[in-house]
Amino acid sequence: MSESTPEVSSSYPPPAHFAEHANARAELYREAEEDRLAFWAKQANRLSWTTPFTEVLDWSGAPFAKWFVGGELNVAYNCVDRHVEAGHGDRVAIHWEGEPVGDRRTLTYSDLLAEVSKAANALTDLGLVAGDRVAIYLPLIPEAVIAMLACARLGIMHSVVFGGFTAAALQARIVDAQAKLLITADGQFRRGKPSPLKAAADEALAAIPDCSVEHVLVVRRTGIEMAWSEGRDLWWHHVVGSASPAHTPEPFDSEHPLFLLYTSGTTGKPKGIMHTSGGYLTQCCYTMRTIFDVKPDSDVFWCTADIGWVTGHTYGVYGPLCNGVTEVLYEGTPDTPDRHRHFQIIEKYGVTIYYTAPTLIRMFMKWGREIPDSHDLSSLRLLGSVGEPINPEAWRWYRDVIGGGRTPLVDTWWQTETGSAMISPLPGIAAAKPGSAMTPLPGISAKIVDDHGDPLPPHTEGAQHVTGYLVLDQPWPSMLRGIWGDPARYWHSYWSKFSDKGYYFAGDGARIDPDGAIWVLGRIDDVMNVSGHRISTAEVESALVAHSGVAEAAVVGVTDETTTQAICAFVVLRANYAPHDRTAEELRTEVARVISPIARPRDVHVVPELPKTRSGKIMRRLLRDVAENRELGDTSTLLDPTVFDAIRAAK
């Protein structure tokens, strides 16, 4: 090490006081190793079951799992009622902070029970029954959580659609799920201004022939003007506000579907990931208690993710509430009205556990430490990272600046498909390594394998860098139960690559070090990870080609220090199209309009042609080399290797 390089620690053991009082002890690993199914049965029995399960796991129909067979429970009862019945009704369930300063609401568990019961009665009055689907297209407001729990209470599947998605994205999800009801708001606040939301909902519904949606339930959030369809559109405050606050929950089978959540797929069509009740809630509750070490009597937990993403489902709704924890929900952006907002919220509510994405951490780093340093963040006792691998520099900055150099930091790896966290340090046990998600949780089994499914040896310093595939070799309770309406796609997407081994293929590259720590390196397929959001290349390419001037498009993810990956597009224009100075910006805007602002390409390069194999396949791997200014890889299968001279000249 040179004298100019400051020495930094390679691992960070937990403080003695934290370790002494941690929920998870080292014995958990031994217990799970000795009898994995008995271990999961013990975790499941922390929930309230109306009918006990008779079998922990039925894997006879692999890769379709059945967990806690024969058991019956109600997810909403486990998240709300049982805490009230245990005498904790006065405990705050949700501190909600709106984006406009001073806009706040506090709901105790008793308040939440009344609101969820009213919403459940209202949905029943609208004719919804168990097994129906409800689309939820809302900003991060209490009604979003209430709507989710009301659906869970009735055995209705909710399909939450991120409020930043466009009408086209909403339309595709409504059609695929055949949703019977849409819950939305008049608008939402973004960067201090109200923006319409119902208008996009109206546009989506208008584009659906023989639309399955019978009613649209509208929350008044901003007061902005909007179109109204008499008979179809109903005000939330009228319908839910007048409903009875008394409702008796019905138990459902452990495998009863709980929700659909759509995620990007390499074919372009979003995949409806299906999760069920008992297994999902078991692992959700378990990981919340062990990874985040929650103490319901004293902790205030804040997961910054929107509920439109799986992190918002699992650690913004079900995880905290099934453990009886107090949580913070914040509607807006981190820089509204200024860059102090997140730190003001931590200080205001005494947040003790803060869970966010590396993109936001890197943004805070750019802003400078003087902003967090001007706030009292001493309430924080644990930090978490989610959504993408975190680089060691950001990890250390996060711990040192936000955590005061004293808090454990849990870097969690998981996916929409896994339902809950799978790989993470346990904060009272692990000596965490910056940049590593560490080891699979007790009860979880993962491997790093080569193309043949054989385990790779640990990577050692100075050795050739070998990246393997991250696979899961044993079923887990919160695993997806399929892709809605497409079992063949489920098998092909996750199980076909290593079908002879029975491994779940996560789609991420990873390596393992001599200590057994796993280092996840990111996506290896054609799904890009932009600020923790998975965007498929096919979706973006489709949006580009829809433009009248574009003949062909190819999109790749490239390294970006702020968002992990940024989208770089290469387009071939139609011969009769006259490009102009604003062509690239016009295409960027079009992608943002069709998909989401998140999917807006950072770079758009107009090129004369795209590199293709002799079979006509676009070689994105080589385009990625160009975008990253690297030397080209193997070009032997290219139809015309000279194409890159023209591409580089155009770039």
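Every residue, even glycine, has its Cβ placed from backbone N, Cα and C.
Every position carries its original residue.
Since the structure is predicted, the reported quantities are computational estimates derived from the model, not experimental observations.
For Ser531 (CoA binding site), the same-chain residues lying six or more positions away in sequence with a CB closer than 8 A to its CB are Ala357, Thr359, Gly387, Glu388, Thr563, Thr564, Ile598. Positions annotated as CoA binding site by Swiss-Prot: Arg190, Arg191, Gly192, Lys193, Thr311, Ser531.
Neighbour density for Gly387 (ATP binding site): within 10 A of its CB lie 24 other CB atoms from the protein chains shown. Summarising the annotation, Swiss-Prot assigns ATP binding site to Gly387, Glu388, Pro389, Asp411, Thr412, Trp413, Trp414, Gln415, Thr416, Asp508, Arg523, Arg534 and lists sequence analysis as the type of evidence.
For Val550 (Mg(2+) binding site), the same-chain residues 6+ apart in sequence whose C-beta sits under 8 angstroms from its C-beta are Leu544, Val571, Val572, Leu573, Arg574, Tyr577, Leu587. The Mg(2+) binding site feature in Swiss-Prot is assigned to Val545, His547, Val550; the stated evidence is sequence analysis.
For the mutagenesis of Lys617 to Arg, Swiss-Prot gives this note: Complete loss of acetyl-coenzyme A synthetase activity. The structure shown keeps the original residue.
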Problem set entry | Beyond the site residues Val545, His547, Val550: chain residues whose C-beta lies within 8 Å of the centroid, for Mg(2+) | Ala543, Leu544, Ala546, Ser548, Gly549, Ala551, Ala553, Val571, Leu587, Glu590
Problem set entry | Longest CA-CA distance among Gly387, Glu388, Pro389, Asp411, Thr412, Trp413, Trp414, Gln415, Thr416, Asp508, Arg523, Arg534, per record bound to ATP, angstrom | 18
For this session: Using C-alpha atoms only, work out the spacing between Thr416 (ATP binding site) and Val545 (Mg(2+) binding site) and round it to an integer in Å.
Result: 28
Problem set entry | Cβ neighbours within the same chain of Arg190 (CoA binding site) - under 8 Å, at least six residues apart | Glu99, Gly332, Thr333
Exercise. Which residues does Val545 (Mg(2+) binding site) neighbour through Cβ under 8 Å, counting only same-chain ones at least six apart?
Worked result: Ala551, Glu552, Ala553
Exercise. Ranked by the number of other Cβ atoms within 10 Å of their own Cβ, which of the binding-site residues Lys193, His547 ranks first?
Worked result: His547
